[in-house]
Amino acid sequence: MSVGLPGPHSLPSSEEASNSGNASSMPAVFHPENYSCLQGSATEMLCTEAASPRPSSEDLPLQGSPDSSTSPKQKLSSPEADKGPEEEENKVLARKQKMRTVFSQAQLCALKDRFQKQKYLSLQQMQELSSILNLSYKQVKTWFQNQRMKCKRWQKNQWLKTSNGLIQKGSAPVEYPSIHCSYPQGYLVNASGSLSMWGSQTWTNPTWSSQTWTNPTWNNQTWTNPTWSSQAWTAQSWNGQPWNAAPLHNFGEDFLQPYVQLQQNFSASDLEVNLEATRESHAHFSTPQALELFLNYSVTPPGEI
């Protein structure tokens with residue numbers, strides 16, 4: 001089938017187009033030549049569409065779709081995700097609300113008594129004890145386990161306390177109260193108990209350095225003793241004295257009676273003689289040589305002179 005191309009004579013002129021625009025009310029009458037032109041233009045359009053491919057989705061202009069990087073992320077809320085934390089909270093509450101076994105006083109006494117005798121029970125023994133105390137096997141088993149743990153914890157704490165006490169006692173410095181008390185103040189005593197700095201110790205005692213060897217009792221002593229002055233040193237008095245070896249515990253009035261009788265037998269002349277002898281002895285003993293002789297005599301026994 002051959003399609004004839006329309007020639008230049010078939011195109012309408014501008015005047016005809018204007019006339020056709022003005023006469024819009026009149027129906028357009030197409031001639032057979034015009035039909036052939038329409039068919040040719042339709043075939044050309046089909047060919048161009050087949051030659052040029054359709055634009056792909058990539059070539060199409062993007063519409064206002066939200067960017068995944070800039071747009072806020074939408075969290076998918078599912079009923080399973082919502083139930084997760086609620087179920088966990090319920091489990092925690094169920095664990096906290098677990099009822100603890102409340103033992104009576106009689107049950108506790110029986111359990112403690114049995115624990116002191118035997119800390120580990122067999123299956124049969126636990127069943128017998130649970131039946132006696134109206135408890136379950138699990139309750140008795142749990143109580144014994146907890147009691148053993150408490151006992152071990154208590155033993156561990158006691159061991160730590162005793163070990164710490166021994167360490168503190170071993171590290172404490174040793175004190176010597178007897179040494180500190182026996183030595184006078186001013187001496188430095190080492191931990192070993194020995195005196196320090198013997199060479200630098202000055203052996204000057206203020207009490208000894210300031211001591212004056214003048215005793216007021218000795219200076220003011222009057223060597224006039226009534227017993228010495230009234231004593232008659234005659235052989236008669238010594239001969240008349242009975243030399244009885246009386247025990248020391250009987251030293252009393254019996255021993256003093258002859259001495260009193262001897263004083264009563266003195267006469268006036270004897271008294272004058274004794275007074276003169278006393279004055280002479282006082283003058284003699286007032287000298288330092290006599291004082292030194294008297295001191296030496298008082299210190300040494302009579303048999304060693």
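Cβ coordinates are placed from backbone N, Cα and C, and glycine is handled just like the others.
The C-beta environment of K112 (mutagenesis position), restricted to residues of the same chain at least 6 apart in sequence and closer than 8 Å, consists of Q147. When secondary structure is read from DSSP and collapsed to three states, K112 (mutagenesis position) falls in the helix class. Listed in Swiss-Prot is the mutagenesis experiment K112 to E, annotated as follows: Increases affinity for DNA and protein stability; when associated with R-147.
The 10 Å shell around the Cβ of M126 (mutagenesis position) contains 20 further Cβ atoms across the protein chains shown. The DSSP secondary structure for M126 (mutagenesis position) is helix. Listed in Swiss-Prot as a mutagenesis experiment, M126 to R is described as follows: Increases affinity for DNA; when associated with E-137.
Neighbour density for Y137 (mutagenesis position): within 10 A of its CB lie 13 other CB atoms from the protein chains shown. In the three-state DSSP scheme, Y137 (mutagenesis position) is classed as helix. According to Swiss-Prot, the experimentally introduced change Y137 to E is described as follows: Increases affinity for DNA; when associated with R-126.
For K141 (mutagenesis position), the number of other Cβ atoms no farther than 10 Å from its own Cβ, over all displayed protein chains, is 15. Among the mutagenesis experiments that Swiss-Prot reports, K141 to A is described with the note: Decreased protein stability.
According to Swiss-Prot, the mutagenesis experiment T142 to I carries this note: Slightly reduced affinity for DNA. In the three-state DSSP reading, T142 (mutagenesis position) counts as helix. T142 (mutagenesis position): 13 other CB atoms within 10 A of its CB, across all protein chains.
Around the Cβ of Q145 (mutagenesis position), 10 further Cβ atoms fall within 10 Å across all displayed protein chains. Under its mutagenesis annotations, Swiss-Prot gives Q145 to A the following note: Increased protein expression. No effect on protein stability.
Among the mutagenesis experiments that Swiss-Prot reports, N146 to E is described with the note: Strongly reduced affinity for DNA.
In Swiss-Prot, a mutagenesis experiment is listed as Q147 to R, annotated with the note Increases affinity for DNA and protein stability; when associated with E-112.
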Among the mutagenesis positions N146, Q147, which residue has its Cβ surrounded by the fewest other Cβ atoms within 10 Å?
N146
Under DSSP, is Q147 (mutagenesis position) helix, strand or coil?
helix
